[in-house]
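Taken from Swiss-Prot as is:
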- 63-200: domain 'GAF 1' (DOMAIN)
- Glu87 to Gly: No change in autophosphorylation when deoxy or NO-bound, decreased autophosphorylation when CO-bound, increased activity in O(2)-bound state (MUTAGEN)
- His89 to Ala: No autophosphorylation activity no matter the bound gaseous ligand, protein more easily oxidized to Fe(3+) state (MUTAGEN)
- His149: heme binding site (BINDING)
- 231-369: domain 'GAF 2' (DOMAIN)
- 383-578: domain 'Histidine kinase' (DOMAIN)
- His397 to Ala or Gln: No change in phosphorylation (MUTAGEN)
- Arg440 to Cys: Can form a disulfide bond; when associated with C-537. Loss of autophosphorylation; when associated with C-524 or C-524 and C-537 (MUTAGEN)
Amino acid sequence: MTTGGLVDENDGAAMRPLRHTLSQLRLHELLVEVQDRVEQIVEGRDRLDGLVEAMLVVTAGLDLEATLRAIVHSATSLVDARYGAMEVHDRQHRVLHFVYEGIDEETVRRIGHLPKGLGVIGLLIEDPKPLRLDDVSAHPASIGFPPYHPPMRTFLGVPVRVRDESFGTLYLTDKTNGQPFSDDDEVLVQALAAAAGIAVANARLYQQAKARQSWIEATRDIATELLSGTEPATVFRLVAAEALKLTAADAALVAVPVDEDMPAADVGELLVIETVGSAVASIVGRTIPVAGAVLREVFVNGIPRRVDRVDLEGLDELADAGPALLLPLRARGTVAGVVVVLSQGGPGAFTDEQLEMMAAFADQAALAWQLATSQRRMRELDVLTDRDRIARDLHDHVIQRLFAIGLALQGAVPHERNPEVQQRLSDVVDDLQDVIQEIRTTIYDLHGASQGITRLRQRIDAAVAQFADSGLRTSVQFVGPLSVVDSALADQAEAVVREAVSNAVRHAKASTLTVRVKVDDDLCIEVTDNGRGLPDEFTGSGLTNLRQRAEQAGGEFTLASVPGASGTVLRWSAPLSQ
């Protein structure tokens, strides 16, 4: 209160405590603001430290699966998210890998399948830009969640790039404090995604280097087997096994023309000669028509293909089989056959890199096969040439000299007066005649050795062809030097094949049958059919005859069911030298 322009001393005294109180309030607010700023600075420093630590973690490993899991775990920890996931896709935007965190295995099992790149996830794959949502279900691209999927609301998605190419996306949902993701969260995750891109690229390069090393080793093993003298036809199983291992697939098969010398354009069907994997165990000896568009492109045109579904005509067991690689065995202008690799995984089980690598592997295997086949034929030609030379030498030199010696001894007989000596000279002349006759027989055998191969082939083929009218689909394979099989054993072989095929037609009710004749230290005959299999008790004169023939020849006879499928395998063997 004032009096004559003067301030009342009592009023001044009352204002001083008020000013003091206001000053204290402003100081408290300032201290609180400073404390908040300090906390923000500390929090920012901690988050930066967390980002650096996360970058170090995700770039530390070279295993792709482990690297992806490290990225997801680091991202969820960095922004305090309840759920996290990362997908990796190929150039066709097919999801190849999907790792997740926050969902237990029981829930995953009940959901039944992983995301397929649809909805908001598909949007980020098609348009790789950061996306932050307060309610993911409200987005126009959202298609909802499958049954048993945990509810999710807030969402942050960031593309993972390498050299401006997006090959994956990092997803985070539901901060544990219930708040939406912030601008700072997005910046941090983008920084982590940049490091993740480098880490994934390094892991993929390492994976490709390991795969290429395995490819080199597999190619070397096959070439070594072939060039060491192993029968080329038997190495196809190694080709199928190595193809299975290189691709981590579930099954593989090799199919070749029945006549390897026939031009590819004239081949009507391929014979499945080797399989690896239980899913294809029952189709050995079956044939595949080349009429199908994909198979014809691969075999006739020599173009490797990757398909999401393969339908090989005539093989009902593989109807609508999953992803597959179809690889031509190309070598010097020809295609020796086809390797088919099958996976039970979904689309994208095989990558472009795998197709390229496996096509090169098949080419190298086919080239080694062709070289080995050429070497085998050259060796056979050398043997036949040597036999012709030996036959000529025996005829032109040895027989003539023996004949001259015989004439000389025969001329000396009348001049010898001792009857005992005359008899001994006559016996020697007779022995020389026997030797000459044996040599002539040997010459005939040497000249006929090359025809012997054809004769045995023709006899076996004729024994099988006898049942052509029964509707049985048959294939015959020959492995080894057939010329070393003598006539007696060839007779046995023909009888065994005839009896085995007859049993398959009359008793097994088979529709397909494969005969494999292999000559090594023994003559081995294997007849496989897809019939009813072995009965609980089986008897019959035919089987008894086969067993007796094996015993008389010093060999073995067995009859067993086809492992993992219907049908019977008959094996008969006998040593070459009796």
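Cβ coordinates are placed from backbone N, Cα and C, and glycine is handled just like the others.
Sequence unchanged from the original; the noted substitutions are absent.
Here the mutagenesis positions are His89, His397, and the one with the most other Cβ atoms within 10 Å of its Cβ is His89. Looking at the domain 'Histidine kinase' (383-578) alone, the prediction's average pLDDT is 77. Among the recorded positions listed (Glu87, His89, His149), His89 has its Cα nearest to the Cα of His397 (mutagenesis position). For the domain 'GAF 1' (63-200), the DSSP-based tally of helix, strand and coil residues reads 52 helix, 38 strand, 48 coil. Shown for the domain 'GAF 2' (231-369): DSSP residue counts in helix, strand and coil, namely 53 helix, 39 strand, 47 coil. Ranking the recorded positions Glu87, His149 by other CB atoms within 10 A of the CB puts His149 at the bottom. Under DSSP, His397 (mutagenesis position) is assigned to a helix (H, G or I) in the three-state scheme. Note: the Cα of Glu87 (mutagenesis position) and the Cα of the residue listed as 'heme binding site' are spaced 18 Å from each other. The separation of His89 (mutagenesis position) from the residue listed as 'heme binding site', Cα to Cα, is 22 Å.
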